[in-house]
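**Student:** The structure's right below; bear with me while I get my questions together.
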Amino acid sequence: MLKTISGTLALSLIIAASVHQAQAATTYNAVVSKSSSDGKTFKTIADAIASAPAGSTPFVILIKNGVYNERLTITRNNLHLKGESRNGAVIAAATAAGTLKSDGSKWGTAGSSTITISAKDFSAQSLTIRNDFDFPANQAKSDSDSSKIKDTQAVALYVTKSGDRAYFKDVSLVGYQDTLYVSGGRSFFSDCRISGTVDFIFGDGTALFNNCDLVSRYRADVKSGNVSGYLTAPSTNINQKYGLVITNSRVIRESDSVPAKSYGLGRPWHPTTTFSDGRYADPNAIGQTVFLNTSMDNHIYGWDKMSGKDKNGNTIWFNPEDSRFFEYKSYGAGATVSKDRRQLTDAQAAEYTQSKVLGDWTPTLP
């Protein structure tokens, strides 16, 4: 018996030592901490990014727990942010599209972003990215209040057309209107949590979401029986095969205060675009959102329409049936099969595997 116990103890010590060695073997090119004063650790993420050498070799930054009030633009390829924990390592800013710059101009939707990705092969893991613009407080103001911001889009994460192969693992994105803007390349979101109200996942990029929570937030400014928001607003070009693809995920409510049938799965965004014959809603933005094997709470009612401007400046409507909006094996209180919620066949659903959506890119972490 003693021999067996000794052997078990020895094995346990070997395993513990192996785990310790594996952790010690994890190397970071830079470490960020709000509390360290050893002279080797950066106090801001921006300073850590600036320390990365030119080139495109992998550069990995460990972000210790803390709230970092920073706005970041990533332009270096192969940069990787690793948080100490998803809820503990927080990058936050509070800028809305209507927030004024020092010169009096507005930041605009894209300019409101807390983090902007304009590089290839970026990754973020185990951290939170927030846009802390106080949407509820702003909406509670009187329309006659000069401090009330009219353009309330407030992006937490923006992947630009210069971005490609952006990988987000165990990341929380927090905002209200326009939380996540994917405008270019390919992005992969795995085990993530994305919360918002109006069009909180939008854009014309290709983005695959797997095992994610899409969280609809409560709005005190919306009267009972009215629509509170929309999960997606894709503007995918007609020649692009994939847009926003959500698989094996959960469409949930922030709390029971979110009413039943108050959120749409998506609406078609045709962004106002300048053409040779004028400026009007892009007719080629035949947006795609597809939900596969995803559970839906009862706050979901289906798809919706969205307005735009024609060549003469008149309001026109774009209907969901004219877009690429589909579901496959949705389930839960918010799932239903009807003519207004088109379903994929098994053969069609087979076209939405990770390898097909992301092509020649297999997401990996450093």
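From the backbone N, Cα and C atoms, a Cβ is placed for every residue, glycine too.
For all the noted positions, this structure keeps the original residue and models no substitution.
Straight from Swiss-Prot, here's the annotation block:
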| type | residues | note |
| --- | --- | --- |
| BINDING | T109, Q153, R219, N226, Y230, R267, W269, T272 | substrate binding site |
| MUTAGEN | Q177 to A | Strong decrease in catalytic activity |
| ACT_SITE | D178 | active site, proton donor |
| MUTAGEN | D199 to A | Loss of activity |
| ACT_SITE | D199 | active site, nucleophile |
| MUTAGEN | R267 to A | Loss of activity |
| MUTAGEN | T272 to A | Decreases affinity for substrate |
| MUTAGEN | M306 to A | Strong decrease in catalytic activity. Decreases affinity for substrate |
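Tell me about the setting of these features in this model.
**Tutor:** There are 23 other CB atoms within 10 A of the CB of R219 (substrate binding site), with all protein chains counted.
Sequence-distant neighbours of Q177 (mutagenesis position): residues of the same chain at least 6 apart with a C-beta under 8 Å from its C-beta are F135, T152, Q153, A154, G196, T197, V198, D199, F200, G229.
In the structure as shown, the Cβ atom of D178 (active site, proton donor) sits within 10 Å of 28 other Cβ atoms.
DSSP classifies D199 (mutagenesis position) as coil under the three-state reduction.
Counting every protein chain shown, the number of other Cβ atoms lying within 10 Å of the Cβ of D199 (mutagenesis position) is 24.
Neighbour list (R267 (mutagenesis position), Cβ cut-off 8 Å, at least 6 residues apart, same chain): D199, Y230, T232, A233, W303, D304, K305, M306, P320.
When secondary structure is read from DSSP and collapsed to three states, T272 (mutagenesis position) falls in the strand class.
The Cβ of M306 (mutagenesis position) has 21 neighbouring Cβ atoms from other residues within 10 Å, across all protein chains displayed.
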**Student:** In terms of DSSP three-state secondary structure, what is the assignment for T109 (substrate binding site)?
**Tutor:** helix
**Student:** Measuring Cα to Cα, how many Å separate T272 (mutagenesis position) from T109 (substrate binding site)?
**Tutor:** 13
**Student:** Output the one of T109, Q153, N226, T272 that, of all these recorded positions, has the highest number of other Cβ atoms within 10 Å of its Cβ.
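**Tutor:** Highest number of other Cβ atoms within 10 Å: Q153.
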**Student:** Would you count the other CB atoms within 10 A of the CB of W269 (substrate binding site), including those on all shown protein chains?
**Tutor:** 23
